[in-house]
Amino acid sequence: MIVQRVVLNSRPGKNGNPVAENFRMEEVYLPDNINEGQVQVRTLYLSVDPYMRCRMNEDTGTDYITPWQLSQVVDGGGIGIIEESKHTNLTKGDFVTSFYWPWQTKVILDGNSLEKVDPQLVDGHLSYFLGAIGMPGLTSLIGIQEKGHITAGSNKTMVVSGAAGACGSVAGQIGHFLGCSRVVGICGTHEKCILLTSELGFDAAINYKKDNVAEQLRESCPAGVDVYFDNVGGNISDTVISQMNENSHIILCGQISQYNKDVPYPPPLSPAIEAIQKERNITRERFLVLNYKDKFEPGILQLSQWFKEGKLKIKETVINGLENMGAAFQSMMTGGNIGKQIVCISEEISL
């Protein structure tokens with residue numbers, strides 16, 4: 001059988017901006033037979049995420065993710081349906097997910113590398129397992145639980161940068177659920193600001209491209225900032241940190257403004273901002289959700305419950321077609337998405 005796949009065509013360079021042309025689509029032969037323990041799956045949805053920018057470099061700069069290889073199939077979060085199985089615990093028609101799903105229309109995988117998912121947890125919206133009820137949602141929930149030091153009724157103010165993205169749009173809502181009295185989002189368009197306050201429960205939103213961020217932050221956070229969920233790094237984070245209170249906490253989720261630059265992760269703070277951090281005893285620790293695998297199952301159930309109760313509002317931006325993976329990635333890296341950026345490969349979930 002002939003199937004389509006996406007491979008890494010070129011690297012943008014450590015300081016380069018990724019473009020759609022860094023990827024290319026090609027056809028490949030898929031064997032007709034599968035071996036014991038394997039399954040043949042049809043890809044339904046694929047995820048593009050900021051961390052993938054590191055995988056485009058020859059050296060990712062981390063020990064927990066490997067680089068993509070030139071002319072080899074690209075992989076990441078994915079959801080699919082099993083079409084044929086020779087694995088004892090997986091049967092035809094099961095929906096499965098993996099963090100290392102090849103960007104390919106159909107693929108033969110080791111069944112042990114897949115996790116079965118229950119469509120009832122997402123009311124049939126399978127793509128949510130790649131977003132708010134998947135790794136981004138878990139990153140937001142566990143990050144806030146482990147590093148935010150929020151308790152019910154603690155009257156804390158939380159600021160979220162990259163607030164209209166996959167993690168940020170969920171993190172702000174969770175901040176309220178867990179006890180923050182005020183949540184302020186920072187994002188890059190007027191449309192996103194309106195969405196945050198009108199649909200996602202943020203108390204205020206700042207457009208960093210138009211507003212004076214320092215001024216708007218003082219207005220929106222009159223009592224200062226107690227918790228900062230940092231998705232972007234760079235100048236925005238410097239501005240937020242300068243308005244943080246004593247003994248406050250930074251949840252270091254991502255640094256998308258720095259991902260196209262050859263700097264260590266997390267990037268060091270400037271001397272002036274580092275001095276503020278030390279003076280005010282602000283904690284700033286790298287947070288890696290993969291270190292909390294024991295919390296994944298209860299976390300998914302909690303996120304699903306909030307969603308089913310109508311409390312957790314889920315936003316996603318969907319592009320159709322494997323041929324658009326590169327365009328979707330480029331768009332996500334430049335803020336073209338609201339909520340989770342998803343690529344729909346096949347919507348046909350019947351066999």
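Residue 1 is the first one shown; counting continues down the chain.
The backbone N, Cα and C atoms fix where each Cβ goes, and this holds for glycine too.
Every residue here is the original one, so none of the noted swaps is modelled.
Among the mutagenesis experiments that Swiss-Prot reports, Tyr64 to Phe is described with the note: Increases affinity for 15-keto-PGE2. Reduces affinity for NADP and Vmax. For the recorded site, Tyr64 (mutagenesis position), the DSSP three-state label reads coil. Counting only same-chain residues at least 6 apart in sequence, those with a Cβ under 8 Å from the Cβ of Tyr64 (mutagenesis position) are Leu288, Leu290.
For Phe99, Tyr100, Leu288, Val289, Leu290, the entry in Swiss-Prot reads substrate binding site.
Neighbour density for Gly165 (NADP(+) binding site): within 10 A of its CB lie 31 other CB atoms from the protein chains shown. Annotation note: Gly165 (NADP(+) binding site) sits in a strand segment as assigned by DSSP. What Swiss-Prot lists as NADP(+) binding site is 165-168, Lys192, Tyr208, Asn231, 253-259, 287-289, Asn337.
Record note (Swiss-Prot) on the mutagenesis of Tyr259 to Phe: Increases affinity for 15-keto-PGE2. Reduces affinity for NADP and Vmax.
Phe99 (substrate binding site) carries a strand DSSP state (E or B). In three-state terms derived from DSSP, Val289 (substrate binding site) belongs to a helical segment.
Reported as a whole number, the C-alpha separation between Gly165 (NADP(+) binding site) and Tyr100 (substrate binding site) equals 21 Å. Note: the CA-CA distance between Asn231 (NADP(+) binding site) and Tyr100 (substrate binding site) rounds to 23 Å. Taking the binding-site residues Leu288, Val289, Leu290 in turn and counting surrounding C-beta atoms within 10 angstroms, the largest count is reached at Val289. In this view, Phe99 (substrate binding site) is surrounded by 15 other Cβ atoms within 10 Å of its Cβ, with every protein chain counted. According to its DSSP assignment, Asn231 (NADP(+) binding site) is coil.
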